[in-house]
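The structure under discussion appears below in the form of C-alpha cells.
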Amino acid sequence: MSKIRSSATMPHRDQPSPASPHVVTLNCIEDCALEQDSLAGVAGVEYVPLSRIADGKIESATAVLLHSLAYLPRAAQRRLRPHQLILCLGSADRAVDSTLAADLGLRLVHVDTSRAEEIADTVMALILGLLRRTHLLSRHALSASGWLGSLQPLCRGMRRCRGMVLGIVGRSVSARYLASRSLAFKMSVLYFDVPEGDEERIRPSRFPRAARRMDTLNDLLAASDVISLHCALTNDTVQILNAECLQHIKPGAFLVNTGSCQLLDDCAVKQLLIDGTIAGCALDGAEGPQWMEAWVKEMPNVLILPRSADYSEEVWMEIREKAISILHSFFLDGVIPSNTVSDEEVEESEASEEEEQSPSKHEKLAIVESTSRQQGESTLTSTEIVRREASELKESLSPGQQHVSQNTAVKPEGRRSRSGKKAKKRHSQQKYMQKTDGSSGLNEESTSRRDDIAMSDTEEVLSSSSRCASPEDSRSRKTPLEVMQESSPNQLVMSSKKFIGKSSELLKDGYVVALYAKDLSGLHVSRQRTKNGGWFLDTLSNVSKRDPAAQFIIAYRNKDTVGLRSFAAGGKLLQINRRMEFVFASHSFDVWESWSLEGSLDECRLVNCRNSSAVLDVRVEILAMVGDDGITRWID
C-alpha cells in the first residue's frame, strides 16, 4: 500500500479509534504471515488460540477473522463487540452464521469464492474410486500375487467408465462442471432439474448438449449407474432421496453425495447397502452412529470424507486475499464492506466464464436446444439413451467443452464488476445490522461477564450425543440411568411441577424432559413406524416418562432457540419435513432443527424456526437436571 494513513483518520462511529488498529484471527488462520505482510503499517495481525481468549485481545481488536461464528465457543462469542468488523471466511452455512450474528448484535461480513471446480473434481475422484476400488487396492500394493492370485477377489466389481450413465440431481455450477468431466470419460449424462429459490431467479440450465434432461427423479434413478447430488437444501429437497424414492434406484448403482446429509434418508441408504441394491456409496461428511459402526468401516464400498469436497489451497488463498483487500478498504478508506460473494454471484460468474470460453458454435447449439425444448421435445428413456449413446459421445468431445484451465485471470475482474451491482441490494441488510448493534450492545456487555468457559454449539452437540451413543459404544459405556445418581434436596428441586416462569428461562442445556400431549392423552415418543425405517414423533398412551422413547435432551442453539435430541433415535434432533411430519432425521444443529419456546412449561408452544406453521403444543416435564458439578441427575 503506497500511502499509509494514521489510524486517527479512520472513521469508527461505534467507539474511539485506537492508536493502532488490531486484527485478531480466531480458529481459522494460525500462520498469519500473509496477512501481516500485506497489512504492514496499516494494522497489526495476531492469531489468538481459544485457550487464550481471556487475555482481552478479542475485545480490543478492531477486526476479527474467523471461519464460522456458530462453531466458535460461547465464551469467545460473548467477547465480540458490535463495533468490530467480523469477517467470516468460507462459512459452511452463511444463513446460520448471519442469524447468530443478528442475535448477538454483531457486524458480520461473509468472504467466500466459488468452489464449483473443487466439488466437481472431488465427485469425479469419488466416482473413480468406487468404480476402480483404488482405495481398497492401495492397501495391497506390496502383494506379489498379481491379479490372478490373492488380488483377484478384491478386483471383483471393478467397472469401466465408458458406457456408464451418470445421473445428476440438481443444476448447480458444480453439476455442470461434473457433466463436462464425465463426458470426457465417455460416460452418458442425465440430469434432473431441481428448482431452487424463487422462480424469477431460475435460469436455464447450461449443461453440455450431450447431457439429457429427465422429467422425473424416478426416471433418472432407474436409468443411472451413478447418481450424484448437487442441489441445495431447501424445503423441497429435504430427504429428496427418501425410502420411497430409493425403491426406483437401478440395482447395482453407486450413490455420491457431497451436499447436505439431509438430502437423503440415511437409514434407507444403509439398508440398501446391506441388501446389495446399492453397489457403493461415497459421502462428504456423515452424521450419526449408523455411519460410524464397525460394519461401515469394514465395507470396501463405502467412502466417507471429512467435509473436504470444496477445499483447495487455491480457494483458501483467494478467500484470504479477499479478506486482506476488505481490511485495506476498511482501515484506509473507512468503507464498510458487504458480503463479497453470494450464491447468485457465483452462479453469474461461472455462467459468464462458460460463455467467454465457449466458441460461437456451442452458443448456436444451445439456442437450438432451447428452442427445441420450448416446442415440446420429449425427454429420452433409458432405451433411447443406449441407442443414441455413440452419437452423443462424439458431440461431447468437442473443443468448446475444454474450458477448465483457460482465462483464469478474467474471473476476478468479472467478480469485481458484478459485486458493485449488488451494493444497493445489500444496503438495506447492512442498515439492519447496524441497528442491531445499538439494540444488542447492552445485552452483550452483561452476558460477557458470565461464565467464560461455556461450550460451543459443536461441543454441546458432541456432549449431548455422547449420551446417545451407538450400540457398539454402549457396551463400554454406562447407560444414562447408571450415570445419573440421586442428589440431595439442596441440589435439585424435588418435582418439576414447582417450576414457574417462561419455559425458555427454565430449560437449560443437557436437561432431560418429557413432552405430554396438550390434551394429556399420552406422551410424545420417538419411534420407527416400520422396521429399519425413519424415526417419527408420535403420541402414545401406553408409555411412561421413564421409557427412553419418551425422553428428550435439551440442546440450546442460541438464547432463543433450542433443539430436542431423542434418546431412542440415537441423538437425532426433532425437525419438520416437507410432508409436515415431525421426524428425527439429523444429528447436526441447523435451522431445520431449531425451535422457539413460547409460554410456560405447562402450556408450552414449540414453533419451528424454518417453518412457522409447524407448531407443537405440549406440556413439558423436566426429568433430569444438570447440577453445578456438571453431572446430570434425575429429579425424584
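Here the Cβ of each residue, glycine as well, is placed from N, Cα and C on the backbone.
Where a substitution is noted, the model still shows the residue that was there originally.
As written in Swiss-Prot, here are the features:
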type: BINDING; residues: SER91, 147-148, 169-174, ASP193, 231-237, 258-260, ASP284, 307-311; note: NAD(+) binding site
type: MUTAGEN; residues: GLU118 to Lys; note: In am-EM2; decreased trichome branching and modified microtubule density along the basal-apical axis of the trichome
type: MUTAGEN; residues: GLY170 to Asp; note: In doq-1; premature opening of flowers and twisted petals
type: MUTAGEN; residues: SER456 to Ala; note: No effect on activity
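Counted within 10 Å of its Cβ, the other Cβ atoms near ASP284 (NAD(+) binding site) come to 22, all protein chains included. Ranking the binding-site residues SER91, SER174, THR237 by how many Cβ atoms sit within 10 Å of each one's Cβ puts SER174 at the top.
Counting in whole angstrom, LEU233 (NAD(+) binding site) lies 11 from GLY170 (mutagenesis position) by their C-alpha atoms.
GLY170 (mutagenesis position) is 17 Å away from ASP310 (NAD(+) binding site) when you measure Cα to Cα. Secondary structure at GLY170 (mutagenesis position), as computed by DSSP, is coil. Restricting the binding-site residues SER91, SER174, THR237, ASP284 to those with a CA within 10 Å of the CA of GLU118 (mutagenesis position) leaves SER174, listed by sequence position.
The two recorded residues, THR237 (NAD(+) binding site) and GLY170 (mutagenesis position), have Cα atoms 10 Å apart.
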